[in-house]
Amino acid sequence: MVLGKVKSLTISFDCLNDSNVPVYSSGDTVSGRVNLEVTGEIRVKSLKIHARGHAKVRWTESRNAGSNTAYTQNYTEEVEYFNHKDILIGHERDDDNSEEGFHTIHSGRHEYAFSFELPQTPLATSFEGRHGSVRYWVKAELHRPWLLPVKLKKEFTVFEHIDINTPSLLSPQAGTKEKTLCCWFCTSGPISLSAKIERKGYTPGESIQIFAEIENCSSRMVVPKAAIYQTQAFYAKGKMKEVKQLVANLRGESLSSGKTETWNGKLLKIPPVSPSILDCSIIRVEYSLMVYVDIPGAMDLFLNLPLVIGTIPLHPFGSRTSSVSSQCSMNMNWLSLSLPERPEAPPSYAEVVTEEQRRNNLAPVSACDDFERALQGPLFAYIQEFRFLPPPLYSEIDPNPDQSADDRPSCPSR
């Protein structure tokens, strides 16, 4: 008898969402099928699946041991979230080559269902970073007598949902800073920066309204700017490795001496990025909005406002502090807080982010320069995949103006 051959071995998931993409959360049931197609008749010892979820970090550092001796120090750490095994055909022992242990599979296509439940405890969101990752996968192994096993692995995505409708993420973020430039014995007037955003939590695809006032009482020409940064932190063996990446930015008008610029809701759109990861012990992903003043020949004046990128978008009537920039007409008076009859909610995370977009979106930048211009050219490079048009005209004003701003002395007349 001529034995048949394995033509294909595939894994498919039973997707329960409209996008037909396998996306799950803690406590969900992951189900699917192992699809086997054979030509002719084959004998099988076992068909197994192995499902696993884990976070893993790894990086290396060069060390100097003295006397021109150098060595490499490896830093690795791993956290396992679940480990599930099941046998779809056959038995546990693959070394049993007796005829009694074989199962015959006839020519054609065959499906073998599998199912397992994810832990109820919080799981880290799927992530691919510079020095680590969070991955979830199912692996199928087909074992046959006297032949090498056929193996296949397929990943699926897990989101640990972050609801931005919680009070802590709906609270406004604001700050004020001032800087005085000195050159030898000469001191110029101060440069002041005040900035505020409506809330801390956003989802990809939303635009952040930036309210800011920049006053230039110095003798130099300055430029106000804003940027969204992602910070990846990896932990292993008591050490920490950090990577900072630019995800979006914008530039204001140049300010000459004695001038002031006001941003009344300047828009900065959040591109497709991974949500924040805050509950993993070895990988942490955080975001911040940096509003800053580019000062030639001096350290920049910058103000960091923390952000959380979530997966559950803002409810249309969730809060009076909710951003309505993407749902309301441009001529709506923001001060009156009048809402449209049926505003459209911001897009959900799955609607705007694909795995390919998330991986390709981030452009690495140096994390240790702290905004010093050590190299030629602009401080922040554009992400080539995301070139932003100028923000639309916006006539809305800050509903909660800083009363002390009216009492602040303006630049002296020149």
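FYI, residue positions are counted from 1 along the chain as it appears here.
Any Cβ shown, glycine's included, is placed from N, Cα and C.
The note that Swiss-Prot attaches to the published mutagenesis LYS48 to Glu is: Abolishes interaction with ADRB2; when associated with E-52; E-85 and E-139. LYS48 (mutagenesis position) is surrounded by 22 other CB atoms, counting those within 10 A of its CB over all protein chains shown.
The number of other Cβ atoms within 10 Å of the Cβ belonging to ARG52 (mutagenesis position), over all protein chains shown, comes to 16. In the three-state DSSP scheme, ARG52 (mutagenesis position) falls into the strand class. One mutagenesis experiment catalogued in Swiss-Prot, ARG52 to Glu, is accompanied by this note: Abolishes interaction with ADRB2; when associated with E-48; E-85 and E-139.
Swiss-Prot documents LYS56 to Glu as a published mutagenesis change and attaches the note Nearly abolishes interaction with ADRB2; when associated with E-58; E-135 and E-153. For LYS56 (mutagenesis position), other Cβ atoms within 10 Å of its Cβ number 18.
DSSP assigns ARG58 (mutagenesis position) to a strand in the three-state reduction. For ARG58 (mutagenesis position), the same-chain residues lying six or more positions away in sequence with a CB closer than 8 A to its CB are ASN74, TYR75, THR76, HIS131, GLY132, ALA236. In Swiss-Prot, a published mutagenesis experiment is listed as ARG58 to Glu, annotated Nearly abolishes interaction with ADRB2; when associated with E-56; E-135 and E-153.
In Swiss-Prot, a published mutagenesis experiment is listed as LYS85 to Glu, annotated Abolishes interaction with ADRB2; when associated with E-48; E-52 and E-139. Within the same chain, residues at least six positions away from LYS85 (mutagenesis position) with a Cβ under 8 Å of its Cβ are LYS48, ILE49, HIS50, ALA51. Mapped onto three states, the DSSP output places LYS85 (mutagenesis position) in strand.
Proximity of ARG135 (mutagenesis position) to non-local residues of its own chain (separation of 6 or more, Cβ distance below 8 Å) is seen for GLY53, HIS54, LYS56, SER126, GLU155, given in sequence order. Here Swiss-Prot notes a mutagenesis experiment, ARG135 to Glu, with the remark: Nearly abolishes interaction with ADRB2; when associated with E-56; E-58 and E-153.
Within 10 Å of the Cβ of LYS139 (mutagenesis position) there are 16 other Cβ atoms, across all protein chains. The DSSP secondary structure for LYS139 (mutagenesis position) is strand. Quoted from Swiss-Prot, the note on the mutagenesis of LYS139 to Glu is: Abolishes interaction with ADRB2; when associated with E-48; E-52 and E-85.
Under the heading of mutagenesis, Swiss-Prot lists LYS153 to Glu and annotates it as follows: Nearly abolishes interaction with ADRB2; when associated with E-56; E-58 and E-135. The Cβ of LYS153 (mutagenesis position) lies under 8 Å from the Cβ of TRP137, VAL138, LYS139, ALA140, each of which sits 6+ residues away along the same chain.
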According to DSSP, folded down to helix, strand and coil, what is LYS153 (mutagenesis position)? strand
